[in-house]
Amino acid sequence: MELAAGSFSEEQFWEACAELQQPALAGADWQLLVETSGISIYRLLDKKTGLYEYKVFGVLEDCSPTLLADIYMDSDYRKQWDQYVKELYEQECNGETVVYWEVKYPFPMSNRDYVYLRQRRDLDMEGRKIHVILARSTSMPQLGERSGVIRVKQYKQSLAIESDGKKGSKVFMYYFDNPGGQIPSWLINWAAKNGVPNFLKDMARACQNYLKKT
């Protein structure tokens, strides 16, 4: 579903496109964190929280851009391939499509939940088709906080996808997430370092399984 105009600016979509073509890593202290399976992950310290913002660049082979974007937007299918999803659904709030997402955390930590806006645009950049998906946390009275679950108030993600010229997808992803609570920042950063590449690998695997089903 398309969100109402105004959830994200035109400029934000084109910024994600631009990063896919030319990574914007200069002028800030972005550090190369890890390179694995054709994926490079950079991080930048957010001094206010002690947490890191992440930028991911790479290629997912044998997974077409359109299919990858469709799978990312398919909340029902994500419940099948993402083992950390406790609850995930879309709801109309004030004329906009809002996503509610509860994530399983290991005991004894409380689960986290998110309420966020998400929008997809398929753009034409000099004849190249680029799928861009933007997401950011929001608050809606209709989706209030739940007892025993910690609401994530700071969440932002950008995803830009185009063909790698073969059967795969060239991908750029930006990610920032502050899970709140009493989890030490070093543990959050350790989890993100592993979780970000694993998420992309899981999504690539979901592409393969989806193709087998159809």
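Keep in mind that glycine also has a Cβ here, set from the backbone N, Cα and C atoms.
So, quick note: what you're seeing has the original residues, none of the substitutions.
The following features are taken from Swiss-Prot:
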BINDING   Tyr72, Arg78, Gln157  1,2-diacyl-sn-glycero-3-phosphocholine binding site
DOMAIN    1-212  domain 'START'
MUTAGEN   Cys63 to Ala  Reduces activity by 20%
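A separation of roughly 20 Å, to the nearest angstrom, links the Cα atoms of Gln157 (1,2-diacyl-sn-glycero-3-phosphocholine binding site) and Cys63 (mutagenesis position). For the 1,2-diacyl-sn-glycero-3-phosphocholine site listed in the record, the two most distant Cα atoms among Tyr72, Arg78, Gln157 lie 17 Å apart. Tyr72 (1,2-diacyl-sn-glycero-3-phosphocholine binding site) is surrounded by 21 other CB atoms, counting those within 10 A of its CB over all protein chains shown. Under a cutoff of 8 A between CB atoms, and with a sequence separation of 6+ in the same chain, the neighbours of Cys63 (mutagenesis position) are Lys167, Gly168, Ser169, Met203, Ala204, Cys207, Gln208. In the predicted model, the domain 'START' (1-212) has a mean pLDDT of 88. Counting every protein chain shown, the Cβ of Gln157 (1,2-diacyl-sn-glycero-3-phosphocholine binding site) has 18 other Cβ atoms within 10 Å. Within 8 Å of the centroid defined by the CB atoms of Tyr72, Arg78, Gln157, the record's 1,2-diacyl-sn-glycero-3-phosphocholine site, lie the Cβ atoms of Met73, Arg118, Ile133, Ala135, Leu159, Met203, excluding the listed residues themselves.
Sequence-distant neighbours of Arg78 (1,2-diacyl-sn-glycero-3-phosphocholine binding site) (same chain, 6+ residues apart, CB-CB distance under 8 A): Ile71, Val85, Leu88, Ala206.
Under the three-state DSSP scheme, Gln157 (1,2-diacyl-sn-glycero-3-phosphocholine binding site) falls in the strand class.
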